[in-house]
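Database features, via Swiss-Prot:
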- 238-322: domain 'PDZ' (DOMAIN)
- SER452 to Cys: Reduces activity by over 90% (MUTAGEN)
- SER452: active site, charge relay system (ACT_SITE)
- GLU455 to Ala: Loss of activity. Perturbs protein structure (MUTAGEN)
- ASP463 to Ala: Loss of activity (MUTAGEN)
- ASP463 to Asn: Reduces activity by 90% (MUTAGEN)
- ASP463: active site, charge relay system (ACT_SITE)
- LYS477: active site, charge relay system (ACT_SITE)
Amino acid sequence: MNMFFRLTALAGLLAIAGQTFAVEDITRADQIPVLKEETQHATVSERVTSRFTRSHYRQFDLDQAFSAKIFDRYLNLLDYSHNVLLASDVEQFAKKKTELGDELRSGKLDVFYDLYNLAQKRRFERYQYALSVLEKPMDFTGNDTYNLDRSKAPWPKNEAELNALWDSKVKFDELSLKLTGKTDKEIRETLTRRYKFAIRRLAQTNSEDVFSLAMTAFAREIDPHTNYLSPRNTEQFNTEMSLSLEGIGAVLQMDDDYTVINSMVAGGPAAKSKAISVGDKIVGVGQTGKPMVDVIGWRLDDVVALIKGPKGSKVRLEILPAGKGTKTRTVTLTRERIRLEDRAVKMSVKTVGKEKVGVLDIPGFYVGLTDDVKVQLQKLEKQNVSSVIIDLRSNGGGALTEAVSLSGLFIPAGPIVQVRDNNGKVREDSDTDGQVFYKGPLVVLVDRFSASASEIFAAAMQDYGRALVVGEPTFGKGTVQQYRSLNRIYDQMLRPEWPALGSVQYTIQKFYRVNGGSTQRKGVTPDIIMPTGNEETETGEKFEDNALPWDSIDAATYVKSGDLTAFEPELLKEHNARIAKDPEFQNIMKDIARFNAMKDKRNIVSLNYAVREKENNEDDATRLARLNERFKREGKPELKKLDDLPKDYQEPDPYLDETVNIALDLAKLEKARPAEQPAPVK
């Protein structure tokens, strides 16, 4: 679900259809619950600890030194910006930092819960202070600055230092709204709602939130890709992997205290009803034979849990239509199995002159991906495309089996990836069918967010000489995770009152290319590297403080299905000539230069209105000029101001456009080359 918060002017009290909906403000610290472990958490902690210490690839001792590291990670997860807790708070609990291993083994998580409860109290105090700051006159004429990233800053020594940090935070929030054109009155109203909303959320925190954070600190200290998944996150994970769920087919978001329809899945129950529209608010949820439950002010995940249910069952929604002065209405929907098509492979065809290039955009390696790609390749074959692009940008991976089977569509047979466990045992995962589903020119487009299964596929295509890889160096995740439920068959017999216990993902293996190299930390280096607008940002495995190291093993025995190295000089020459003249890439290069010039200052922003307005005006002027240059090239009328830009305007994708050109060049070169006999590689 999409759980971001939009700030709009909504009345805190609405009289609707004869009912009064109100959400109580939290004005005292004692209204925030003191959170304690639930009965099942001790057992879950014991099972998680046992699983990680016995089975994780990185063999570690849960000793005092490791416990101290868990404490530090938990502390930073709890107060990332170091602007909630005091240094004395940290020192108070640091005395017990070496005891966390014992707590995890026993399941008695006192330090985790006590520290969380203190942070809740401190966070309440901070937002109460922020509300008091709003009453002061606003002054944006000084030389104050605001640090956007305090993750490495020391914790404040006293309340005066803490107040100074929040003076700057409130001033930053005020100035951000003032730059949008809001009046001082509107700014105060908006921020008052925002801060009170944050306080109400404190009162909705539950024991599972604390437990999840504790387990996350433990898991992430072992390596970046080891996770504890709460029962609800486990359900979400299964949905992502299968691309299906049972529900009403709507994406929800929070808007102050309201659950709002953000979008609807075409063909789903919500869309088919024609009684629900984007922007409508869900104020009540009712199950068959049960009264309607008022959900105003509820956590989004709690509302979602009420709405979802088995296929064929009914759910009643009390809907407040978008707009003012409207009455609620009740809509009854029958839940269905919903396929999340927006996460499935998408096919498109790019036409350049008389040539066509097929593009397969793959957002993730879900179960069933290979079968879906086969269908799309058949469609592309009917359109007589000259080449195919596999777009793996922002693809974070997924099922290892799908990476292997997808690779098998493009080579006759052979190993795709080598997998090694922590005992040194190496396994080859291979394609064995001896068939090639697509034999034409192939290009793989990647970026720094292409990870894991994406890197397995890209590396295999590169090592076999089957495809040209273009884009950015990839993320560098070269590890394999295993997913295990924490439930036991006997749990429901012995403890029927327990909910589901969640699951864990933990690293059990590292994978290696067929050439023996690892993608861990280094990723896959493209044959043609594209310039990007955010050069050297801290994205990738190598920036994780506890990532497993890079290493290599012996190469597998495999038969290359092609060799594109002879083409690379010509392809690179044509590519460089094009982007040197391409206005979009010229702008990208300017952005790179600007980013690099400002990278040491990018987290420090001015709190002076004139300075920020000048910066914003310059940015707007640059964007408007670039848009008008583009429109002029396209023969479209120029814009007078940015507000005239249509809301549905689609920005061009210069990286994909250039990849299409590279694919056409590759197709021409391959067509002109005589067939060669492949040779085995050892």
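Our numbering is plain: 1 for the first residue shown, then up by one each step along the chain.
Note that Cβ sites are derived from N, Cα and C of the backbone, with glycine treated the same way.
Sequence unchanged from the original; the noted substitutions are absent.
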Stretch-averaged pLDDT - the domain 'PDZ' (238-322): 86
DSSP-derived class (H/G/I helix, E/B strand, else coil) of ASP463 (mutagenesis position): helix
Cα separation, ASP463 (mutagenesis position) to GLU455 (mutagenesis position) (Å, whole number): 12
Distance, SER452 (mutagenesis position) to ASP463 (mutagenesis position) (CA atoms, angstrom): 16
Set of same-chain residues at least 6 away whose C-beta sits under 8 angstroms from SER452 (mutagenesis position): PHE365, GLY396, GLY397, GLY398, PHE475, LYS477, THR479
For the mutagenesis positions GLU455, ASP463, the one whose C-beta sees the most other C-beta atoms within 10 angstroms: GLU455
For SER452 (mutagenesis position), the three-state class that DSSP assigns: coil
LYS477 (active site, charge relay system), number of other Cβ atoms within 10 Å: 28
